[in-house]
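I have placed the structure first, in the form of structure tokens, so that the comments after it can refer back to it.
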Amino acid sequence: MTGLLEGKRILVTGIITDSSIAFHIAKVAQEAGAELVLTGFDRLKLVKRIADRLPKPAPLLELDVQNEEHLSTLADRITAEIGEGNKIDGVVHSIGFMPQSGMGINPFFDAPYEDVSKGIHISAYSYASLAKAVLPIMNPGGGIVGMDFDPTRAMPAYNWMTVAKSALESVNRFVAREAGKVGVRSNLVAAGPIRTLAMSAIVGGALGDEAGQQMQLLEEGWDQRAPLGWNMKDPTPVAKTVCALLSDWLPATTGTVIYADGGASTQLL
């Protein structure tokens, strides 16, 4: 993918550890020639240490998508890093959260609305608020890409996060309509299960042994169903799909979901 993103400036959100999908997207984007600006939430010193493992250094900005000041100042803070008069060409939204009450073995009906609403705010509404914050400094022809997970089925242990992903898909269609007015595309990538820190914790029993077993069965079944197979320890195919959407090679694709899951979502068994 050398040169695919040459000369492009990309904002990447959501790096937490070097197992984060966002980290691998950032790595592949840099290898493809992109200049990056990164955002982190909360433990910025830790995120900075992780970001230093990327092929090239990149500025790191603080971003809590529930903080209106962070959002309202984001464009100016990005401009301060890339230079006055310059704009960005792409945005990666790799942000998701659902309180423990809304996932795992906890009964679906028992999740408090306050927890569910927080999860939907961070996982879905923030896609629109991030787009609104950065569109004024995006070049026409650019793209916004968000991370999805197939929400068309009731996934074990995923519970209200599945609902949040359904909301994200709807939000994406409206973001595409608004962003299209300034020539910017908006799409989601629905990834197969990846062994991120959060997924590893669930499989390890962080949300209960039953939830861990369910997620492990989901992972194993994914590889069996996928016509191309699926390696949950290799996020590179997902990262490449995101970078393809950030490139100039899909100029008429917007408002949709691209699957990077080995084809498992198309198969019953």
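Every residue, even glycine, has its Cβ placed from backbone N, Cα and C.
According to Swiss-Prot, the NAD(+) binding site annotation covers SER20, ILE21, ASP64, VAL65, ILE95, GLY96, LYS165, ILE194, on the basis of similarity to another entry. In this view, ASP64 (NAD(+) binding site) is surrounded by 16 other Cβ atoms within 10 Å of its Cβ, with every protein chain counted. The secondary structure of ASP64 (NAD(+) binding site), as reduced to three states from DSSP, is coil rather than helix or strand.
The Cβ neighbour count for TYR158 (substrate binding site), using a 10 Å radius and every protein chain shown, is 24. Here Swiss-Prot flags TYR158 as substrate binding site.
Among the natural variants in Swiss-Prot is SER94 to Ala, noted as: In strain: mc(2)651; INH- and ETH-resistant. Within its own chain, SER94 (variant position) has VAL12, THR13, GLY14, ILE15, SER20, ILE21, ALA22, ILE25, GLY146, MET147 as residues 6 or more apart in sequence whose C-beta sits under 8 angstroms from its own. The secondary structure of SER94 (variant position), as reduced to three states from DSSP, is coil rather than helix or strand.
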Fewest-neighbour residue among binding-site residues, criterion Cβ within 10 Å, set ILE95, ILE194: ILE95
Proximal but sequence-remote residues of the same chain as LYS165 (NAD(+) binding site) (Cβ under 8 Å, at least 6 apart): SER123, ALA124, ASP148, PHE149, ASP150, PRO151
Cβ packing number for VAL65 (NAD(+) binding site), 10 Å threshold: 24
